[in-house]
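Undergrad: Pasting the feature list from Swiss-Prot:
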type	residues	note
ACT_SITE	Cys169	active site, acyl-thioester intermediate
BINDING	Arg71, Gly72, Gly73, Gln74, Val75, Thr76, Tyr77, His78, Ser138, Leu139, Gly140, Gly151, Leu152, Ala153	substrate binding site
DOMAIN	32-207	domain 'BPL/LPL catalytic'
MUTAGEN	Cys137 to Ala	No effect on activity
MUTAGEN	Cys147 to Ala	No effect on activity
MUTAGEN	Cys169 to Ser	Loss of activity
MUTAGEN	Cys169 to Ala	1% of wild-type activity
Amino acid sequence: MYQDKILVRQLGLQPYEPISQAMHEFTDTRDDSTLDEIWLVEHYPVFTQGQAGKAEHILMPGDIPVIQSDRGGQVTYHGPGQQVMYVLLNLKRRKLGVRELVTLLEQTVVNTLAELGIEAHPRADAPGVYVGEKKICSLGLRIRRGCSFHGLALNVNMDLSPFLRINPCGYAGMEMAKISQWKPEATTNNIAPRLLENILALLNNPDFEYITA
């Protein structure tokens, strides 16, 4: 019988492409008995272009590589100091629709930021989480065979300047924010556990096993 348990992998700082490839392989080979997984990772500097991404939104990438991704959404930036959380969930088994998963991920971030005294909100016209008009978390998913992969990227204490080289998520002039603007002591090390606790709460507190790379 299937046990509701999630494997949580803390992967540290990693290049984007091998992690993306591993996500695909996991999703392609999983079956109904495979445990769901959540991967916590930071990436070396990279722009990723979503499936519907338009080249004109990449203004001047310079020395930062641009990699095509099959997630939803437009171009975004990943770099050290940004907490990425990939959600490898069997949606059918969890009785979750895609829209419900998006809402759950946004609420995970809103709840995490609320614990820090930062008031944040999602936007109906542009997926992600915002503080005022500034975007603090990007979101992009792919569903294959009823299972999700990709996830969210929360700006913690990263260098935001590379976002100026693109139209983030396809919005010209979109301003970005990071947690350390309000909480200078914030790091991915102290934000990741909060993020994990909040998503597990919204998934009805399944058992989980923590695995470090």
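Glycine is no exception: its Cβ is also placed from the backbone N, Cα and C atoms.
Where a substitution is noted, the model still shows the residue that was there originally.
What's the neighbourhood like for each of these?
TA: Counting every protein chain shown, the number of other Cβ atoms lying within 10 Å of the Cβ of Cys169 (mutagenesis position) is 22.
Residue density at Tyr77 (substrate binding site): 26 other Cβ atoms are found within 10 A of its Cβ, drawing on all protein chains shown. Classification of Tyr77 (substrate binding site) by DSSP places it within a strand.
All protein chains shown were included, and the count of other CB atoms within 10 Å of the CB of Cys137 (mutagenesis position) stands at 30. According to its DSSP assignment, Cys137 (mutagenesis position) is in a strand.
There are 21 other Cβ atoms within 10 Å of the Cβ belonging to Cys147 (mutagenesis position).
Reduced to three states, the DSSP call for Cys169 (mutagenesis position) is helix.
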Undergrad: Consider the mutagenesis positions Cys137, Cys147, Cys169 and say which one has the Cα lying nearest the Cα of Val75 (substrate binding site).
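TA: Nearest in space to Val75 (substrate binding site), counting only the mutagenesis positions, is Cys169.
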Undergrad: Gly73 (substrate binding site) to Cys147 (mutagenesis position): how many Å between their Cα atoms?
TA: 18
Undergrad: Please list, in sequence order, the residues in the chain of Gly140 (substrate binding site) that are at least six apart in sequence and whose C-beta is under 8 Å away from its C-beta.
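TA: Those within reach of Gly140 (substrate binding site), by Cβ under 8 Å and sequence separation of 6 or more, are Gly50, Ser69, Arg71, Gly72, Gly73, Thr76, Pro127, His150, Gly151.
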Undergrad: I need the most crowded of these binding-site residues: Gly73, Val75, Ser138, Leu152. Count other C-beta atoms within 10 angstroms of each C-beta and give me the top one.
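TA: That would be Ser138, with the highest Cβ count within 10 Å.
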